[in-house]
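Read the structure below first, then the notes.
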Amino acid sequence: MPLCLKINKKHGEQTRRILIENNLLNKDYKITSEGNYLYLPIKDVDEDILKSILNIEFELVDKELEEKKIIKKPSFREIISKKYRKEIDEGLISLSYDVVGDLVILQISDEVDEKIRKEIGELAYKLIPCKGVFRRKSEVKGEFRVRELEHLAGENRTLTIHKENGYRLWVDIAKVYFSPRLGGERARIMKKVSLNDVVVDMFAGVGPFSIACKNAKKIYAIDINPHAIELLKKNIKLNKLEHKIIPILSDVREVDVKGNRVIMNLPKFAHKFIDKALDIVEEGGVIHYYTIGKDFDKAIKLFEKKCDCEVLEKRIVKSYAPREYILALDFKINKK
């Protein structure tokens, strides 16, 4: 039985639109009604996220609903996996891609002929709901953590609005670092933040972690990229958080702030900033540390050398390279 949102009928259309906007409506089942109530099938989502986007009374229930009869068309991945099997097997074309707002970013090697790159871009444009398609021309690089992109199909623009976890974000995929694959990680942090927390987001970018911490008392959002801070300010206004989030354009090493919850989302270089994080965090506070590695041991030893701490939680966020992962560790700092 699908998970359903039980609401009063009078809120039906508005609620349906909000669920669609946030990609939470389960389209495999039909919406049904009984008496004064509607039952809207939804995807698995935390109740707190629903409360943050729906200003109405609701109940989460499991209910038998009629399945939609859908004639399934071949997906983008299915088509390219057949048409370009050789290039995929050689590691030149990846079946994975990112969706940021209404833009798609593919992973296709420079070694693939331009004509084929364009063909794949057009396929993505037709089969993935989007307005524009790009491919990565480089890895993330430089002080601002951005990558070169090549336009393949659709609209040739890089600015978009991305929606996740009940909030919206302006993102320019050519000028700032942003990973939609960390949406689940941001939802995890969102649940941990309390009303009295003072959060310091050391590498804030356009503010996805800062805005996820919206229930905190105060959030310092720091970044060295002026384009990121410009969009962060727009995102603060877009999500009506002017009274909570303080944007700071600076190298974090030059900023003098304190907090009881520190976010270090800079996996490749976070180890270089541990001393600064320990300077920022209050004793008894928590550091959310992101790094790249084969296991958790190296990160734990780094912290244990510098302070009295305990690991509250550790998890693999996603694969980074063969036998390497983006790792998340939550450290409670008992004494510095």
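Keep in mind that glycine also has a Cβ here, set from the backbone N, Cα and C atoms.
Nothing has been swapped: the model has the original residues at all the noted spots.
The local packing around Arg145 (mutagenesis position), expressed as other Cβ atoms within 10 Å of its Cβ over all shown chains, amounts to 20. Annotation of the mutagenesis experiment Arg145 to Ala in Swiss-Prot: 16-fold decrease in methyltransferase activity. Lack of tRNA-binding.
One mutagenesis experiment catalogued in Swiss-Prot, Tyr177 to Ala, is accompanied by this note: 20-fold decrease in methyltransferase activity. Reduced affinity for tRNA. In the three-state DSSP classification, Tyr177 (mutagenesis position) falls within coil.
Following the DSSP three-state reduction, the secondary structure of Arg186 (S-adenosyl-L-methionine binding site) is helix. Positions annotated as S-adenosyl-L-methionine binding site by Swiss-Prot: Arg186, Asp223, Ile224, Asp251, Val252, Asn265.
As a published mutagenesis entry, Gly205 to Ala appears in Swiss-Prot alongside the note: 33-fold decrease in methyltransferase activity and reduced affinity for tRNA; when associated with A-207. For the recorded site, Gly205 (mutagenesis position), the DSSP three-state label reads coil. Long-range C-beta contacts of Gly205 (mutagenesis position), restricted to its own chain and to partners at least six residues apart, with a cutoff below 8 Å, comprise Arg145, Val176, Tyr177, Phe178, Asp223, Asn225, Ala228, Leu232, Asn265.
Recorded in Swiss-Prot as a mutagenesis result, Gly207 to Ala carries the remark: 33-fold decrease in methyltransferase activity and reduced affinity for tRNA; when associated with A-205. A C-beta separation below 8 Å, combined with a sequence spacing of at least six in one chain, links Gly207 (mutagenesis position) to Leu169, Asp201, Ala221, Leu231, Leu232, Asn235, Ile236, Ile245, Pro247.
Secondary structure at Asp223 (mutagenesis position), as computed by DSSP, is strand. Among the sequence features in Swiss-Prot, the mutagenesis site Asp223 to Ala is noted as follows: 100-fold decrease in methyltransferase activity. Lack of tRNA-binding.
In Swiss-Prot, a published mutagenesis experiment is listed as Asn225 to Ala, annotated 20-fold decrease in methyltransferase activity. Note on Asn225 (mutagenesis position): other Cβ atoms within 10 Å of its Cβ, all shown chains, come to 22.
Among the mutagenesis experiments that Swiss-Prot reports, Pro226 to Ala is described with the note: 16-fold decrease in methyltransferase activity. Just so you know, the Cβ of Pro226 (mutagenesis position) picks up 11 other Cβ atoms within 10 Å once every protein chain is counted.
Record note (Swiss-Prot), mutagenesis Asn265 to Ala or Gln: 100-fold decrease in methyltransferase activity. The unchanged residue is displayed. According to DSSP, Asn265 (mutagenesis position) is assigned to coil rather than to any helix or strand.
Every protein chain shown contributes to the tally, and the Cβ of Asn265 (mutagenesis position) ends up with 23 other Cβ atoms within 10 Å. Where Swiss-Prot documents Asn265 to His as a mutagenesis experiment, the accompanying text is: 3-fold decrease in methyltransferase activity.
Record note (Swiss-Prot) on the mutagenesis of Pro267 to Ala: 1000-fold decrease in methyltransferase activity. No change in affinity for tRNA. On its own chain, Pro267 (mutagenesis position) has Tyr290, Thr291, Ile292, Tyr320, Ile326, Leu327 as residues at least 6 apart in sequence with a Cβ closer than 8 Å to its own Cβ.
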Largest tally of Cβ atoms lying within 10 Å of a Cβ, found at which of the recorded positions Asp223, Asp251: Asp223
Binding-site residues compared (Ile224, Val252) - highest count of Cβ atoms within 10 Å: Val252
Cβ neighbours within the same chain of Arg186 (S-adenosyl-L-methionine binding site) - under 8 Å, at least six residues apart: Glu164, Asn165, Pro208, Phe209, Ala212
Neighbour tally for Tyr177 (mutagenesis position), based on other Cβ positions within 10 Å of its Cβ: 20
